[in-house]
Structures are given as structure tokens and as C-alpha cells.
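Asker: After the C-alpha cells below, expect a handful of questions from me.
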Amino acid sequence: MSSERVLSYAPAFKSFLDTSFFQELSRLKLDVLKLDSTCQPLTVNLDLHNIPKSADQVPLFLTNRSFEKHNNKRTNEVPLQGSIFNFNVLDEFKNLDKQLFLHQRALECWEDGIKDINKCVSFVIISFADLKKYRFYYWLGVPCFQRPSSTVLHVRPEPSLKGLFSKCQKWFDVNYSKWVCILDADDEIVNYDKCIIRKTKVLAIRDTSTMENVPSALTKNFLSVLQYDVPDLIDFKLLIIRQNEGSFALNATFASIDPQSSSSNPDMKVSGWERNVQGKLAPRVVDLSSLLDPLKIADQSVDLNLKLMKWRILPDLNLDIIKNTKVLLLGAGTLGCYVSRALIAWGVRKITFVDNGTVSYSNPVRQALYNFEDCGKPKAELAAASLKRIFPLMDATGVKLSIPMIGHKLVNEEAQHKDFDRLRALIKEHDIIFLLVDSRESRWLPSLLSNIENKTVINAALGFDSYLVMRHGNRDEQSSKQLGCYFCHDVVAPTDSLTDRTLDQMCTVTRPGVAMMASSLAVELMTSLLQTKYSGSETTVLGDIPHQIRGFLHNFSILKLETPAYEHCPACSPKVIEAFTDLGWEFVKKALEHPLYLEEISGLSVIKQEVERLGNDVFEWEDDESDEIA
């Protein structure tokens with residue numbers, strides 16, 4: 001090097017942001033920060049011992065652990081505190097006055113540095129995260145400041161200080177959080193002290209540059225603070241310490257005596273924005289959509305819109321309880337298909353279909369999970385496979401099973417007993433049961449079993465231009481109030497409604513939009529219900545939790561109704577529950593073959609007899625009145 005020159009500087013760091021950094025930023029933005037764009041702390045551990053030979057600066061590696069307050073450092077690593085400002089809108093990021101922003105950060109470093117010279121080093125990242133496209137815009141800045149008077153105009157080599165290099169390196173290894181040290185009157189390396197350096201005039205700085213005889217721009221920060229502490233200092237000795245080879249010593253001269261030694265808000269030049277890969281002073285853009293696992297992207301994207309609800313509209317919405325709910329769909333037809341699509345849109349991950357039918361040629365146009373090639377194949381398995389094609393991380397299962405129906409005589413008792421056992425096991429394994437089958441009698445056994453297992457039931461049923469959506473009231477021993485089930489309005493036990501029906505009665509003849517309306521309301525009722533552990537609560541963060549919703553398309557009206565449980569209900573009355581508890585399958589078998597048996601157990605037969613007696617009394621009274629008139 002020449003005998004005398006103006007001191008020049010190299011960039012402080014070269015940034016490397018790992019994909020895990022952006023993934024953690026995405027998680028924090030969605031789940032924690034939301035609309036908060038204020039400063040968030042970062043921590044980086046610099047490895048100054050293992051710098052690649054091809055690198056001109058120390059790599060600044062940022063990973064998901066950079067967001068941790070206590071980022072565990074390894075031996076000889078140097079901790080560095082920084083921050084990130086993640087903007088909500090791309091235009092905010094673009095229109096930010098970058099120079100003013102960096103100047104403000106430099107003033108913060110200056111204010112920290114005049115209290116402790118080791119605190120005048122930091123870094124900052126400004127960013128915008130496009131979470132839909134997985135594109136991240138960011139720019140790293142390392143605030144490097146220099147007051148006019150602290151410009152080093154003359155530097156000359158000082159070979160006599162080379163013997164201090166190893167001592168300084170060892171001192172920095174022990175004092176890993178320090179960036180500067182000084183030489184005292186006894187030629188010992190000690191912590192920075194402005195009273196001592198005023199006399200010895202020897203300053204050693206830890207360096208992050210690898211360029212020969214060119215220190216990093218961070219040196220300007222330390223020299224500015226040094227001159228503030230010792231305003232009359234002109235000539236001094238400067239040691240640039242690198243943990244590997246390349247340390248050097250200089251005789252240095254400040255441009256002038258500091259005229260602003262008492263100023264805490266000095267006039268200073270600030271630089272530090274990192275250049276991009278093209279060598280331009282501009283932000284960088286990272287597109288992770290092609291780098292991340294598509295399944296990981298799908299998993300996060302499914303929850304994106306749901307989590308955005310919590311940013312502004314519903315901050316108290318509990319999405320985890322919905323996501324972790326295990327749902328059983330009894331019926332994989334029109335209702336089952338639409339309900340399942342609404343469930344996965346709400347983030348439900350576990351769905352089991354139960355159906356014993358196959359896809360007919362009339363189904364694909366109305367049942368959203370099937371297409372023409374599926375005709376003739378089992379519905380339940382196909383529905384589960386279709387959900388997995390839509391979202392591969394779904395835990396979807398299809399079970400081909402015939403639900404034993406009341407009023408239908410046993411054909412194969414062994415097989416139907418197995419179906420009963422399997423159905424009861426499925427109901428036990430799931431949290432919410434949707435009854436989406438196409439006959440009243442097929443709803444009886446699931447209603448009974450769900451009541452026995454105290455499971456929440458959501459019922460959806462269709463008419464030509466009407467629909468019913470209702471939830472069954474769970475048994476609550478602490479409350480005398482219990483809502484009615486699907487059968488609580490019946491005055492007779494369910495019977496065979498499928499035999500001897502014409503074609504228009506066997507097929508589901510409804511206005512096509514009715515199924516979609518009922519399905520969506522059924523799922524929305526479930527999500528509202530899940531927001532509170534008390535099924536009888538009137539409102540949640542999502543609003544009301546009605547018992548029944550009845551819709552009529554002929555005048556486009558909706559009614560919300562509530563009815564209590566009926567003490568003689570053939571599905572949920574205490575006597576029916578008691579009989580099933582005592583007899584199990586034997587009770588079910590008798591009820592299937594002899595509906596009148598169920599009426600006797602529930603007490604409906606007594607009600608029928610009383611009604612008939614009252615009717616006879618009325619007729620006798622009318623006959624007496626006629627005789628008198630005559």
C-alpha cells in the first residue's frame with residue numbers, strides 16, 4: 001500500500017436469507033403481526049472465523065431462528081441485533097423514503113453508540129410479503145454514519161503494532177459481544193474507555209471485511225463515536241482486527257477537531273443499503289413458489305383466507321377448534337358433496353364419508369365430487385379420493401356401509417349387526433355428525449347413537465323448494481333445557497317410506513340450488529357452534545346459533561325456530577335411551593322390525609290412544625248435539 005492515503009471502506013456484510021426466514025416471516029405475519037407493521041427484532045450470529053475465501057465481507061445469514069430473542073450462538077460467534085419492518089402494502093414499501101429511513105436508523109445507532117460504543121452497530125430489513133404468490137420483496141440496510149470531522153484523511157501503515165494482532169484476536173474471542181477495545185498505559189488490551197484512549201490513542205476494531213487493507217464501513221461508526229468522546233483527538237493508531245489473516249494497523253489522522261462534540265444530533269453522512277445481484281442500489285425479490293414443497297404451500301394457502309379473517313373482522317375467531325374437528329358425513333350424495341367442500345374451505349382436515357351407493361349417470365351434474373368416469377363406482381371411497389385430489393393433505397376416508405333403517409325388516413342379521421357396530425364406532429371416533437341421507441328412517445339410528453355418545457348432530461333435509469337445517473341438542477345433565485332432535489315432532493315412530501314409491505318419489509326432486517343453500521347453512525351452523533363449548537349459547541363471535549333454519553324458495557324466506565326435546569321422542573327420549581343402554585343391539589333389532597315396539601317404549605302409543613279417545617269423545621258429543629237439535 002502507498003505510504004499515505006485517504007481511508008476507504010468496504011460494505012459491512014453480504015446478506016443470505018434462507019427460505020426458512022421467509023416461512024417464519026409468513027407465519028408471524030399471518031398469525032401474530034397481522035396488520036402490525038412496526039419494528040420487529042432480529043438476532044444474527046456472525047461467524048468471523050469461517051469466512052469463505054471468495055467472500056469480500058462476512059456473510060449475514062438469516063434463518064427462521066433469527067426471529068428468536070435468544071438465538072443460541074456457537075463458540076466464537078458474534079451476536080448482532082437488528083430489526084425488520086414488514087409493510088402491509090407493496091406501494092408503502094416502494095414509496096418509502098429509503099434514505100430518510102436509513103438516516104433515522106443511523107441516528108438510533110448513534111444515540112446507542114454514545115452511551116456504549118459497542119452498540120453503534122446494527123442492521124435493518126424492510127420487506128413486503130406477498131403471501132398469496134409467495135413473493136418477498138426486501139432490502140437490507142446496515143446504517144453506517146460519518147460526521148465530516150471524523151473523516152480520516154491520512155492513513156499510514158504502522159508495522160510496529162503487528163505484535164498486538166494475536167492479543168486482540170484472543171481478547172475478542174473471549175469478549176464476543178464487543179466490537180472495539182483499546183490499549184492501556186501498560187500495553188494491555190482492555191475495554192473501551194474514553195479517558196484511557198485520550199492518553200494512549202490506540203483503538204482496535206473488530207472487522208467484517210476481507211478486502212486487503214480496506215476495513216468495513218462499520219469502522220466509520222466507531223470513529224465517529226471516538227471523536228465525539230475525545231473531541232480534540234487528531235492523530236491516533238488504528239488496529240483493524242480480523243479473526244483470520246488480514247489484520248493491519250494504521251497511523252490515522254482525523255480531518256479536523258470535532259466542532260459538535262456536545263451535539264447528540266449531529267450532521268452526518270449515512271450509507272449502508274446493500275446492492276442487489278446486478279450491483280444496483282435496489283431491493284431484491286425472492287419467488288419461493290418454485291422452491292417450496294407444493295404440499296407445504298397448499299397447506300399454508302388453504303388457511304390463508306381464514307387467518308385473514310382474524311386480522312380485522314374477527315380477531316377472536318378460533319380456527320384451531322375448527323381445524324381439529326373430526327367430521328363424519330352420513331351420506332355422500334348431493335348434500336354430502338357440498339358439505340364436504342364447505343368444510344375443507346373452513347379448514348377441516350378430518351372427514352369420513354359413509355354411503356352404500358354407487359355413482360349413477362344422473363349424479364355428476366349435481367354432486368360436485370364426481371365426474372362421468374366415476375359412474376358405477378362406490379360413492380364413499382370416490383368422495384374421499386376426490387377430496388384428496390383437491391387438497392392432498394386431507395385426512396379423508398370413505399366407508400361403504402348400509403345404515404340399518406327402522407321399519408325395514410332384517411335381511412341378513414349378521415351383516416346388519418356388523419354395520420351397526422361399525423356405525424357406532426364411527427360416531428364415537430368423530431366430533432360432529434352430519435345427517436345427509438335421503439330418507440327419514442335412515443336418520444333414526446344415527447340420531448339415537450349420537451345422542452347416546454353425546455355427539456353434536458347437524459341435520460340437513462330437502463324438499464322440492466324448501467330445506468331444513470337443524471342441530472340436535474346434546475344431553476346436558478347440568479341444564480334442564482334440551483333442544484329437540486329431528487324426530488321430536490313425530491307422533492308416530494318412523495316407518496318404511498321407500499317401498500312402493502314412483503320414480504319421481506325415489507329420486508331427489510328439488511330445485512338445484514336448494515342443496516347448496518342447505519349445505520352451506522349446515523356448515524356455517526357447525527362453525528358457529530364450535531366457537532363456544534356450550535351448545536345452548538345464543539351467540540358466538542360469528543353470531544347467532546339457531547336451533548332450526550327452515551328456508552322456502554317460493555317466496556325466498558328463512559325462518560329460525562327453536563323447539564324443546566319431546567319427552568316421548570322415538571330417538572332421544574329418556575325411555576328410549578334407557579332401553580338402548582340396557583339391550584343394545586337387541587333393542588335396535590326389535591325397533592327395526594317392529595316400529596310399534598318403539599312407540600310402546602317411547603310412550604307414543606299411549607299418546608295415540610289418548611288422542612283416539614279424545615276424538616271418540618268429540619264424535620259422541622257431536623252425535624248428542626244432533627239428536628237434541630232434531
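Just so you know, the numbers here start at 1 and follow the chain as drawn.
In case you wondered, yes, glycine gets a Cβ from its N, Cα and C as well.
Under its mutagenesis annotations, Swiss-Prot gives G333 to A the following note: Loss of interaction with ATG8 and ATG12, and no more ATG12-ATG5 conjugate. Defect in Cvt pathway and autophagy. Under mutagenesis, Swiss-Prot gives R443 to A with this note: Loss of interaction with ATG8. One mutagenesis experiment catalogued in Swiss-Prot, S466 to A, is accompanied by this note: Loss of interaction with ATG8; when associated with F-486 and A-490. For the mutagenesis result Y486 to F, the note given in Swiss-Prot is Loss of interaction with ATG8; when associated with A-466 and A-490. Under its mutagenesis annotations, Swiss-Prot gives D490 to A the following note: Loss of interaction with ATG8; when associated with A-466 and F-486. Listed in Swiss-Prot as a mutagenesis experiment, C507 to S is described as follows: Instead of the formation of an intermediate complex with a thiol ester bond between ATG7 (E1-like enzyme) and ATG8 (substrate) or between ATG7 and ATG12 (substrate), a stable complex with an O-ester bond is formed. No more formation of ATG12-ATG5 conjugate. Under its mutagenesis annotations, Swiss-Prot gives C507 to A the following note: Loss of interaction with ATG8 and ATG12 and no more formation of ATG12-ATG5 conjugate. Defect in Cvt pathway and autophagy. Residues or ranges marked as active site, glycyl thioester intermediate in Swiss-Prot: C507. Listed in Swiss-Prot is the mutagenesis experiment R511 to A, annotated as follows: Impaired homodimerization and ATP-binding. Homodimerization and ATP-binding are recovered when it heterodimerizes with an ATG7 molecule with a R-524 mutation. Swiss-Prot documents E524 to R as a published mutagenesis change and attaches the note Impaired homodimerization and ATP-binding. Homodimerization and ATP-binding are recovered when it heterodimerizes with an ATG7 molecule with a A-511 mutation. Quoted from Swiss-Prot, the note on mutagenesis experiment R550 to A is: Loss of interaction with ATG8.
Quick one: where do these features end up spatially?
Answerer: Counting every protein chain shown, 23 other Cβ atoms lie within 10 Å of the Cβ of G333 (mutagenesis position). The DSSP secondary structure for G333 (mutagenesis position) is coil.
Cβ neighbour count for R443 (mutagenesis position) (all protein chains, 10 Å cutoff from its Cβ): 26.
Under the three-state DSSP scheme, S466 (mutagenesis position) falls in the strand class.
Remark: Y486 (mutagenesis position) has L435, R440, R443, S447, V457, N459, A461, M470, H472, A571 as non-local neighbours, by Cβ distance under 8 Å and separation of at least 6 in sequence.
DSSP assigns D490 (mutagenesis position) to coil in the three-state reduction, placing it in neither a helix nor a strand.
Here the Cβ of R511 (mutagenesis position) has 15 other Cβ atoms within 10 Å, regardless of which shown protein chain they belong to.
Residues within less than 8 Å, Cβ to Cβ, of E524 (mutagenesis position) and separated from it by at least 6 positions along the same chain comprise A342, L542.
According to its DSSP assignment, R550 (mutagenesis position) is in a strand. Summarising the environment of R550 (mutagenesis position), the number of other Cβ atoms within 10 Å of its Cβ, over all protein chains shown, is 17.
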Asker: Just to confirm: which same-chain residues, 6+ apart in sequence, have a Cβ under 8 Å from the Cβ of D490 (mutagenesis position)?
Answerer: C569, P570, L604
Asker: With H, G and I counted as helix, E and B as strand and the rest as coil, say where DSSP puts R511 (mutagenesis position).
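Answerer: R511 (mutagenesis position) sits in coil per DSSP, no helix or strand.
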Asker: Rounded to an integer, what is the Cα-Cα distance in Å between R550 (mutagenesis position) and S466 (mutagenesis position)?
Answerer: 7
Asker: Round to a whole number and give the Cα-to-Cα distance in Å for the pair R511 (mutagenesis position) and G333 (mutagenesis position).
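Answerer: Spelling it out, the Cα of R511 (mutagenesis position) and the Cα of G333 (mutagenesis position) are 15 Å apart.
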Asker: Quick one: pull the CA-CA distance for S466 (mutagenesis position) versus G333 (mutagenesis position), whole Å only.
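Answerer: The separation of the Cα atoms works out to 18 Å.
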Asker: How many neighbouring Cβ atoms, not counting its own, are there within 10 Å of the Cβ of S466 (mutagenesis position)?
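Answerer: Its Cβ shell of radius 10 Å holds 17 other Cβ atoms.
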